[in-house]
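Please read the structure below before turning to the comments.
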Amino acid sequence: MADDIRILMCPPDHYDVDYVINPWMEGNIHKSSQERAVEQWKKLHQTIKECAIVDLVKPAKGWPDMVFTANAGLVLGENVVLSRFYHKERQGEEPYFKAWFEENGFTVYELPQDLPFEGAGDALFDREGRWLWAGYGFRSELDSHPYIAKWLDTEVVSLRLIDERFYHLDTCFCPLSGGYLLYYPPAFDAYSNRVIEMRIPPEKRIIVEELDAVNFACNAVNVNDIIIMNLVSRTLKEKLAEAGFKVRETPLTEFLKAGGAAKCLTLRVTEPILPDVHATVSIESRVIRMEGHLLDAGILNQALDLVVENSGSFRVLNFNLGVERNSTSSAEVRVSAPSHQIMEEIMTELIDLGAVPPPQELCDINTETVTQGGVAPDDFYVSTIYPTEVRVNCEWVQVTGQRMDAAIVVTSNPPSARCVLLRDLQVGDRVMVGVEGIRTIKKVESHEGGTRKENKEFAFMAAGVSSERRVELLVEQIAWEMRQIRDQGGKIVVTAGPVVIHTGGAQHLSHLVREGYVHALLGGNAIAVHDIEQATMGTSLGVDMQRGIPVRGGHRHHLKIINSVRRYGGIRQAVEAGFISKGVMYECVKNNIPYCLAGSIRDDGPLPDTEMNLVRAQSRYSELIQGADMILMLSSMLHSIGVGNMTPSGVKMVCVDINPAVVTKLSDRGSVESVGVVTDVGLFLSLLVRQLQQLTRPYSLAETL
């Protein structure tokens, strides 16, 4: 027996499943056998007594879960951090455990009343005493970890639980002697699994399969080379034996009904202390402020969910609800993260939702100077599509050239900020790093949920369940907006792929160009080639556009077209020479509509007009979309995503594709101001032209007054 190891237990005199506070209790209320529970507890008690000293705390009537002493607190040396139970059903246990600790000479530390921490159920010392593994996500809060590190003077490693079946750390994680670890990886998020793998070498990690995990194999008591646990598989026993451990199985089925096993029924009150281990915690906290229709537009819920989904924790410090229907609300929220890296990721996404630091916190953003052309500092802030302001010389400065996936370069005299692509960074540029001192300016979503309505519409169409009537309704709205934009002198840009030509949409797109609904055309080599092929030879990719069947030798048509245009020197020259007499490119030339054809590695030819320098093509695209009010994206995922990344917030984007994944992909890239239409692009253009023709009178602002 190990005389230096003491374990606290509590007899199950009043044990029963009286309520449901975890998934294991569901369906088991009052279905536990008191007789079998006592029998199983006594067997566990006897098994532990053979290898350690067992102390007992007297059970209190009315608190059936007091038998699970692992949740009494966390002990190191003469100090104990008392538990703050998450559920009211267990909060009455706290004074009984506190009394026992004080009677036995421990110094008791108590967390704030509203900060849950459930003791050694969510905090497990490395068996070598090197650090403390601390769980959070269901019962314990991340913000409790700095207190624990301070009071127990130890390093705390935070792990986030994501499977509600494993609501406490000790249900899926068991540090073993010799630096080994018994655990169930799917119970943790990706970041926590990386942390575990960085701390524990592969040969020391013993992974538990789900069959053993749900039988609480990880909820085991380890005393030196002995592991006391519920019944487990032969495979797991062999793994443990290979690592040098002796497994002692004892059935604990009655306690599984309440979501506990061997470890839950025990609390080790003698933990190893290393003199060179001191308080260390990587947790970082920041306060953010949000304003707007936080509740009815779902902004606050979205922000809080974002924090949790990214391994963080939060506490709402202050919330002021708007008193009128049109009033805005405000909130101050403290956000905590297990590391600086995670905090930066969370803050980057919160900024996109309009979160800002309290005004008194920051005067200037952090910057680093570029030392190598075309290379940003490691921690540079990546811009988004939303209008952005940054703090320069203690004032908010509007960022110019707003677009996605760029760095922000600032100057102090005069104060300015602009988005710059990585390749355009110059030595000496001051680039913003981190996420402090930045905010996005987003339009306030009304209580009517205007933006949300569009998002729902987008999701409905992208789900692939739209009817033809639904498409027609969307086309009517799009046509009306296009008419307004044209008649008010606005700008509409079209990004189109060759499918427009293949589906018979060339005549309709030509009509839009001719009638002044297109002010710039973006695409690739293919749309121009097949448009000219259709205009001059009546085929597209060798298919007769009238009969819909391939023609003999049609597979060579596009190469003949490329060769002919190259002979003339370009598309404009071919139009002027009369070789091209109709089609999309013809109308662009005749109506002086600028276009850019961006090349790719698969292009045949290419046409002389095709820009094969990708950097120059991107720059030209960016120039042509400046000042756009609407962008039509017609069956070209690659070009559409590229354009979406260059487009600032506020520009209406209409994505048309037969594949729902394309419009979803566009949304995932951050192009949230989008309307998705899942339909054949040729049909869409036909409906659009018909609807525009029905709007016979020019839109006039005067007529509405």
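Here the Cβ of each residue, glycine as well, is placed from N, Cα and C on the backbone.
What you see is the original sequence, not a version with the noted changes.
Neighbour count (other Cβ atoms within 10 Å of the Cβ, all protein chains): 19 for Asn22 (mutagenesis position). Quoted from Swiss-Prot, the note attached to the mutagenesis of Asn22 to Ala states: Significant loss of arginine dihydrolase activity.
Per Swiss-Prot, the feature L-arginine binding site maps to Asn22, Asn71, Arg90, Arg139, His168, Asp170, Ala258, Cys264; the stated evidence is experimental evidence. Residues near Arg139 (L-arginine binding site) in space but far in sequence (CB under 8 A, at least 6 apart, same chain), listed by position: Phe85, Tyr86, Pro116, Glu118, Gly121, Asp122, Tyr167, His168.
The feature L-ornithine binding site is assigned by Swiss-Prot to Asn22, Asn71, Arg90, Arg139, His168, Ala258, Cys264. The Cβ of Asn71 (mutagenesis position) lies under 8 Å from the Cβ of Asp65, Ser83, Phe85, Arg90, Glu93, Glu118, Gly119, Ala120, Gly121, His168, Cys264, each of these being in the same chain and 6 or more residues away along the sequence. DSSP gives Asn71 (mutagenesis position) a helix state.
Following the DSSP three-state reduction, the secondary structure of Asp65 (mutagenesis position) is helix. Looking at Swiss-Prot, the entry for mutagenesis of Asp65 to Ala says: Significant loss of arginine dihydrolase activity.
According to Swiss-Prot, the mutagenesis experiment Phe68 to Ala carries the following note: Significant loss of arginine dihydrolase activity. Proximity of Phe68 (mutagenesis position) to non-local residues of its own chain (separation of 6 or more, Cβ distance below 8 Å) is seen for Cys10, Gly121, Phe255, Ala258, Gly260, Cys264, Leu265, given in sequence order.
For the published mutagenesis Asn71 to Ser, Swiss-Prot gives the following note: Transforms the enzyme from a dihydrolase to a deiminase.
One mutagenesis experiment named in Swiss-Prot is Asn71 to Asp, and its note says Produces equal trace amounts of citrulline and ornithine.
Here the residue is the original one, while Swiss-Prot reports the published mutagenesis Glu118 to Ala with the comment Complete loss of arginine dihydrolase activity. Within 10 Å of the Cβ of Glu118 (mutagenesis position) there are 28 other Cβ atoms, across all protein chains.
Under the heading of mutagenesis, Swiss-Prot lists His168 to Phe and annotates it as follows: Complete loss of arginine dihydrolase activity.
Annotation of the mutagenesis experiment Cys264 to Ser in Swiss-Prot: Complete loss of arginine dihydrolase activity.
According to Swiss-Prot, the feature active site, nucleophile maps to Cys264, an assignment based on a curator's inference. Cys264 (mutagenesis position) falls outside any helix or strand according to DSSP and counts as coil.
Marked as NAD(+) binding site by Swiss-Prot on the basis of similarity to another entry: Asn525, Ala526, Asp604, Ser636, Met637, Leu638, His639, Asp657, Asp680, Val681. Secondary structure at His639 (NAD(+) binding site), taken from DSSP and collapsed to helix, strand or coil, is helix. The number of other CB atoms found within 10 A of the CB of His639 (NAD(+) binding site), across every protein chain shown, is 23.
Every protein chain shown contributes to the tally, and the Cβ of Arg90 (L-arginine binding site) ends up with 20 other Cβ atoms within 10 Å.
In this structure, the recorded positions Asp65, Asp170, Asp604, Asp680 were compared by how many other Cβ atoms lie within 10 Å of their Cβ, and the smallest count belongs to Asp604.
The two recorded residues, Asp680 (NAD(+) binding site) and Asp170 (L-arginine binding site), have Cα atoms 55 Å apart.
Rounded to a whole number, the C-alpha distance linking Asp170 (L-arginine binding site) with His639 (NAD(+) binding site) is 50 angstrom. Met637 (NAD(+) binding site): 17 other CB atoms within 10 A of its CB, across all protein chains.
Ranking the binding-site residues Asn525, Asp604, Met637, His639 by Cα distance from Asn22 (mutagenesis position) puts Met637 first.
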